[in-house]
Amino acid sequence: MAYTQTATSSALLETVRGNNTLVNDLAKRRLYDTAVDEFNARDRRPKVNFSKVVSEEQTLIATKAYPEFQITFYNTQNAVHSLAGGLRSLELEYLMMQIPYGSLTYDIGGNFASHLFKGRAYVHCCMPNLDVRDIMRHEGQKDSIELYLSRLERGNKHVPNFQKEAFDRYAEMPNEVVCHDTFQTCRHSQECYTGRVYAIALHSIYDIPADEFGAALLRKNVHVCYAAFHFSENLLLEDSHVNLDEINACFQRDGDRLTFSFASESTLNYSHSYSNILKYVCKTYFPASNREVYMKEFLVTRVNTWFCKFSRIDTFLLYKGVAHKGVDSEQFYKAMEDAWHYKKTLAMCNSERILLEDSSSVNYWFPKMRDMVIVPLFDISLETSKRTRKEVLVSKDFVYTVLNHIRTYQAKALTYSNVLSFVESIRSRVIINGVTARSEWDVDKSLLQSLSMTFFLHTKLAVLKDDLLISKFALGPKTVSQHVWDEISLAFGNAFPSIKERLINRKLIKITENALEIRVPDLYVTFHDRLVSEYKMSVDMPVLDIRKKMEETEEMYNALSELSVLKNSDKFDVDVFSQMCQSLEVDPMTAAKVIVAVMSNESGLTLTFEQPTEANVALALQDSEKASDGALVVTSRDVEEPSIKGSMARGELQLAGLSGDVPESSYTRSEEIESLEQFHMATASSLIHKQMCSIVYTGPLKVQQMKNFIDSLVASLSAAVSNLVKILKDTAAIDLETRQKFGVLDVASKRWLVKPSAKNHAWGVVETHARKYHVALLEHDEFGIITCDNWRRVAVSSESVVYSDMAKLRTLRRLLKDGEPHVSSAKVVLVDGVPGCGKTKEILSRVNFEEDLILVPGRQAAEMIRRRANASGIIVATKDNVRTVDSFLMNYGKGARCQFKRLFIDEGLMLHTGCVNFLVEMSLCDIAYVYGDTQQIPYINRVTGFPYPAHFAKLEVDEVETRRTTLRCPADVTHFLNQRYEGHVMCTSSEKKSVSQEMVSGAASINPVSKPLKGKILTFTQSDKEALLSRGYADVHTVHEVQGETYADVSLVRLTPTPVSIIARDSPHVLVSLSRHTKSLKYYTVVMDPLVSIIRDLERVSSYLLDMYKVDAGTQXQLQVDSVFKNFNLFVAAPKTGDISDMQFYYDKCLPGNSTLLNNYDAVTMKLTDISLNVKDCILDMSKSVAAPKDVKPTLIPMVRTAAEMPRQTGLLENLVAMIKRNFNSPELSGVVDIENTASLVVDKFFDSYLLKEKRKPNKNFSLFSRESLNRWIAKQEQVTIGQLADFDFVDLPAVDQYRHMIKAQPKQKLDLSIQTEYPALQTIVYHSKKINAIFGPLFSELTRQLLDSIDSSRFLFFTRKTPAQIEDFFGDLDSHVPMDVLELDVSKYDKSQNEFHCAVEYEIWRRLGLEDFLAEVWKQGHRKTTLKDYTAGIKTCLWYQRKSGDVTTFIGNTVIIASCLASMLPMEKLIKGAFCGDDSLLYFPKGCEYPDIQQAANLMWNFEAKLFKKQYGYFCGRYVIHHDRGCIVYYDPLKLISKLGAKHIKDWDHLEEFRRSLCDVAESLNNCAYYTQLDDAVGEVHKTAPPGSFVYKSLVKYLSDKVLFRSLFLDGSSC
């Protein structure tokens, strides 16, 4: 039995501790199932599409307000009051959710289109035309239906099934769906309906008189009516203007007229009766008859919208259930009838009772008014000295928090500025539970000054009143001004009445015995009201006929039912099927039956593939060598085409490509296009191809590319001809941009109707007098174009200047054999080179002009190559061997030579891949070199709608050669190129920093006078190019036009503020734009874009890093310099420049937002607000909760604004919060650890890693206790400490487990943004008495000295009393040429995480160093279970383990623990250098070392929340360790230095001077500016937003080194 109980207890304990795997698995499974159920429940929510454009804040408002829906925000529709408009649909759906589905529902003033779209066939909408806007709104609803149906029709879709019933009902019986009567007079019939009837009123009850509402509901037999309307509690006050901030709307009241409108919008306003709305708000019962009444019940308020419901109540039910056994029933009923008559009359009278008589009802109906008070604000006129007064609603808690605090101010401190400072501070942030800082009270910022004046006056009067009471001052005769001040004092005394009292006092409402009387001004009629009433007419709204659409929908549904028998019918593309039926004019049912027959193999046709992929279709279209037996095979066939001569006789010319837009799979030409004259007078329609989508190309990839190239020429010619025909038809409506590209000649008048920019066009489109359009080859004389008599007009364009596409088509058609292009067997080599790698230079060095051919894309490039090749005076490059691609294609066969040995194509990747294949074939070469850049701008398909598949863009080559040295680009651009190219890109340029950018205020600021641009001017878009040319700039090109060109200086301009797709980080256009210059590039832009970010990154690249990209940088000279200056820092005195604003700017860039905090009163607000704390077992002396008041001396005020806090006052609350956040918040992460054995192994590793081999064993001849050691310890102590030992007899040991607790009054600044949301905990100090320190201090001092003497100081640095110079010496021999990993271990809550295991490790280290067993045991027990006493704050508690922050082993103990921790996890035998100091560590390992999972090991073994960081530079004890090629320099953290300059605890000027000297000591190295660049990089690693900071480093040196100048950083607080 005992064994069973033991086993049961053990199992229970394991379960509680989480060690039972079965229970853990069950818990995980349960958690998983719960999460799945929760997500499934969320997915089942109704889905609502929010199409209107709203901000992120408005998105959160809608999502939080309506959790019942799954809202999808598309942000695709810009509209007025977009949030309110979008919420209208959510409000409608919320109201409809309250109604049982299918129940007859009346939508009062509703939107019948919304119900049709939702498929609600059971809703009837009463939509009376009470105003012109109502008619407009109703027409808009019908337009939305018509638009919806037209979209379905355009997409060959039909009304979905769930909408079909509703649309059928509207098509057949529109009066059943919507009527235009008021709800009170609605004639809708409820025949054949027996269920309950419901109604909804969405923002429509304003116009229904409240006295008629109940009767109207009863007339329609409505069971429950759900309503929603806008309202604000402030309308019950005297305010004539009330804002609804969430929806950006407002109410304006003028007498009984209440106007609703949206702010900052020109939409029409809505006017209602204020008294009528007030009845809906204040009344509870709405009588319907002498028996039934509708009772209003408030539901919820969401986003300025109130929801309520009106339930039908039968009042006769109040007494029908009364028991009457044992009495005379007749007498009972008679008495009840009399009583009921009286009670019913009283109930009807009480139905008008105001709801505000009950305070709980007020809080229920007006939740925003809860805990709000009315505060008067005062103002005075400077001209008339007239005082004015108004009232505002403010949180009661906020008011009394301010008043109670400022009431404690002394007379001298009670000033308006101090009150305003406190009010502004607590309004911006309040400390919650001593942890979180947040804004607690939402008080309008515009009221803070007036409120502060009110609080100040109130407190002044309260102080005066107290003085009068104390002195028992007797009042005598009073002057008028004294009476006025008495009235003000009286108003202040009654500043906070309840809402009810204020309403009654202002006579807004009047309470009578039986009813609520609302007093409003008499009604009046304005001119606008009179005009509307005179011309008001009532007409019936026309009905929208949708019967035809419903019939088409029915046919489509029947066809889809036929198709449902197919396999995978759920994936059937209904849109394509509907489009096919419409284009072929086929009945959907017939088409469906044919498809089913084909797919069921019942049509006699066998399909050769299942999925119509490109590969399957191409395979199916190939001719089969041998058909399978018994199978029907469909193959392509040759189709005879009419001859060219026959076509010319009819004026037609068929130009379809190899795979054009006709059904045949291939073409064979019986006759070829022999000359360009065959194009003359061909009809334009024969050249225009409306459908540019090719069928599948067949053959190898190169053949497919060549076919696609021919098709692209056809498409380009077709587009050019089509545009010219359109110009001829629309000459009178040509915009300015089109006029620059086209020209139209009137033949009769010989005058250009639209003058072209070019002259002597080669061809054009002619319009004859018969309104026919033909393509004509043009001839010119001295008067212009030679025309014919039957020509009416001639149109030309920039594409018709030359016969480009026509001549290319003629040439390529001659090359086809049986309709198929031939592929060359020549070897194709791709030379992939970076920008400026010398591709043209290499071509000229390799080419043999006698037997090779060079082809380039542009004429300028061809002329440049000829000029460079013939520079020696010998003509070797001619127009026969250096040609443009277009010239070669257009004039093929006309030159003297047709065959070449080698072909060189410059910028070949800018060409169509099919064009490159044709060039290789036409040159008849043995090898072709295609020079290009895979990362620059590729071939761009200029014909919209013409397909150029992605796999066609890749050129098939036999070999790839790379060129990765740029002769053009400066070093910073080369740095960018290394991010885009594989392999190392190098440069030969001596320029390092060449790129810059400038943000311009707008496109208008770019003009030649105010902004002359240097060098070549480039743009990204043609529109920007034209804009610059029109403003007077010369020689402007786009980036695409200058690819391959080189310029010394470039000015890149962007004038387009809208997003441009080609401006992206990985865009080839950006790459080309950055690589055109050799000296400088400046980017002028009107908006921030990725290129600005790239240039800013390049500006920050250090110069020494850019030297790595130079190919001509030798290493021998560097090695010689390195050997001379080894271990010595270059010293360059830092100039003393800068100002205070430099330090402020740098601080704000690194820590944005910290300097704006108003945290001077954080400690005050924590004491003033309620607080809830979770504490461990402790004893609190509550008599210490109220600190004794102290005179606070003013401190110096810093000019540099940082997040530094004011010193805090020690007290119960402050000390307890610090203890909770520090000592009571220790992590528990460790797993199961064998403490003694593991500690022994860790210490073994510690001694093997850090101690010299000969000193790993303790010196037995060494005594820890000696007079010398005690004298050394005493010499380090202060006289006060020694005086405390005077009465110590040293007979017995004091209580070693007793500690004292205190806090540091000055909070430690964190160099992050946590101060914006957190209340930093003070550092706690737990320390022994001096008597214990006198015993163990000398002991551990000797142990520490012995340990440090044994450490391998060449590799390890235990930072104890080391100067920055000693740190520099330690790291000075690091070889910067050896790649290293710089590691930092960051441990959170280091002291409080240490438990029994850490103590065991530390005790084992001390034991091995020679600590005696007895003292070791005493020390161990003194750190096991310890008692903490805080006498100042009145706190006593017990702690287990933890590092005590004030005993004699705090620093060295933390140091050996962090060193032991790292030795147990990292391969210390590979370590190059390592430094340890408290919880800080810095390690240098060789690059590429493998490390274990540090986080897991630190958690499970060491109970540490640890993170391991890899960095370029080390950060150690608040200092940056910068290693370089000459040694090492240690810079104090400049951001930490600036943070200290914002200190708010400096007492006086003497204290400030001591403060300056201490900062000078730690920041001495900043005087050396030689390594500021590396310091910038180091700071940038920690603070990503930090700018280059040499200016601020110099500023710090300037102020720290000058005593007088340093005083200007602070102001005297006593004089402020």
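Every residue, even glycine, has its Cβ placed from backbone N, Cα and C.
Original residues fill every noted site, and no substitution is shown.
Positions annotated as domain 'Alphavirus-like MT' by Swiss-Prot, on the basis of sequence analysis: 72-281.
Among the mutagenesis experiments that Swiss-Prot reports, Cys349 to Ala is described with the note: Loss of RNA silencing suppression activity.
For 801-963, the entry in Swiss-Prot reads domain '(+)RNA virus helicase ATP-binding', with the evidence type sequence analysis.
Residues or ranges marked as domain '(+)RNA virus helicase C-terminal' by Swiss-Prot on the basis of sequence analysis: 964-1116.
For Gln979 (mutagenesis position), the count of additional Cβ atoms within 10 Å of its Cβ stands at 11 [all protein chains shown]. Annotation of the mutagenesis experiment Gln979 to His in Swiss-Prot: Normal tomato Tm-1-mediated resistance (AC A7M6E7) leading to impaired infectivity in resistant tomato plants.
Experimental mutagenesis is annotated in Swiss-Prot for Gln979 to Asp or Lys, with the remark: Overcome tomato Tm-1-mediated resistance (AC A7M6E7) thus leading to increased infectivity in resistant tomato plants.
In this structure, Gln979 (mutagenesis position) is part of a helix by DSSP. Among the mutagenesis experiments that Swiss-Prot reports, Gln979 to Asn or Arg is described with the note: Overcome partially tomato Tm-1-mediated resistance (AC A7M6E7) thus leading to increased infectivity in resistant tomato plants.
Under the heading of mutagenesis, Swiss-Prot lists Asp1097 to Val and annotates it as follows: In ToMV1-2; overcome tomato Tm-1-mediated resistance thus leading to increased infectivity in resistant tomato plants; when associated with Q-1100. Taking a C-beta cut-off of under 8 angstroms and a sequence separation of 6 or more, Asp1097 (mutagenesis position) has no same-chain neighbours.
Under its mutagenesis annotations, Swiss-Prot gives Arg1100 to Gln the following note: In ToMV1-2; overcome tomato Tm-1-mediated resistance thus leading to increased infectivity in resistant tomato plants; when associated with V-1097. Cβ-based neighbour count (10 Å, all protein chains) for Arg1100 (mutagenesis position) stands at 13.
The feature domain 'RdRp catalytic' is assigned by Swiss-Prot to 1380-1493, with sequence analysis given as support. Under DSSP, the residues of the domain 'RdRp catalytic' (1380-1493) split into helix, strand and coil as follows: 42 helix, 33 strand, 39 coil.
On a Cα basis, Arg1100 (mutagenesis position) lies 16 Å away from Gln979 (mutagenesis position).
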